[in-house]
Amino acid sequence: MKIYGIYMDRPLSQEENERFMSFISPEKREKCRRFYHKEDAHRTLLGDVLVRSVISRQYQLDKSDIRFSTQEYGKPCIPDLPDAHFNISHSGRWVICAFDSQPIGIDIEKTKPISLEIAKRFFSKTEYSDLLAKDKDEQTDYFYHLWSMKESFIKQEGKGLSLPLDSFSVRLHQDGQVSIELPDSHSPCYIKTYEVDPGYKMAVCAAHPDFPEDITMVSYEELL
């Protein structure tokens, strides 16, 4: 398993944008052009090119030759490389991607003030109770820990919104370990959280517990 991250410390230059756009599919180029906010376009573009960059090095392929598709519930995949599993997430200034030989999910969230009503509506009873038990000044952080962990699990499953958020429970313990409460019939999975930046929460979900200790940072220049 490998996890890569791009920190968008500056906007893409026109030259970088044009070069990256040349790597991606016509459909993705059109999607990027339709974004109202340039930052949204850049996040989407960088996520696509990051995957292409990693896959091209691993399999000796040209970036522009990699063909993406989607699975039944919309999870991106590479049909020609069925063992190359990946997942992308972006929020704020971060674009991150996880790679593994088995299905994997990743999520990053920029924290902001929350309403506990959202937690009551979407979280399991156990998770909501855990959240309420936190001190007031810890509740926002724990909310985003829960949200990113749950999103990473849903993305690892690859079933999208067909899997209700309250159908399973996650808990982040004081020692940093994560426990998951799943139906007995469900195959084992594991979650690890990462502290990449103050004001962000990130989690990865995989079919095995062999997580890297850190993420590998990638610069714009390394993608060219």
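Any Cβ shown, glycine's included, is placed from N, Cα and C.
As recorded in Swiss-Prot:
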VARIANT   Ser22 to Thr  In strain: oKB105
VARIANT   Cys97 to Gly  In strain: oKB105
MUTAGEN   Gly105 to Ala  Almost no activity
MUTAGEN   Asp107 to Ala  Loss of activity
BINDING   Asp107, Glu109, Glu151  Mg(2+) binding site
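Locations of recorded Swiss-Prot features on the structure.
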residue : record               : Cβ within 10 Å
Ser22   : variant position     : 11
Cys97   : variant position     : 25
Gly105  : mutagenesis position : 26
Asp107  : mutagenesis position : 27
Glu109  : Mg(2+) binding site  : 20
Glu151  : Mg(2+) binding site  : 19
8 Å Cβ shell about Asp107, Glu109, Glu151 centroid, Mg(2+) site members excluded: Ser89, Ser91, Ile108, Tyr144, Trp147, Ser148, Met149, Lys150, Ser152, Lys201, Met202, Ala203
Rounded distance in angstrom between the Cα atoms of Gly105 (mutagenesis position) and Glu151 (Mg(2+) binding site): 8
Between Asp107 (mutagenesis position) and Glu151 (Mg(2+) binding site), the C-alpha gap once rounded to whole angstrom: 6
Alpha-carbon spacing, Glu151 (Mg(2+) binding site) to Cys97 (variant position), which is rounded to whole Å: 14
Spatial separation of Cys97 (variant position) from Ser22 (variant position) - C-alpha basis, Å: 20
Between Cys97 (variant position) and Glu109 (Mg(2+) binding site): CA-CA distance (Å): 13
For Cys97 (variant position): DSSP state (helix, strand, coil): strand
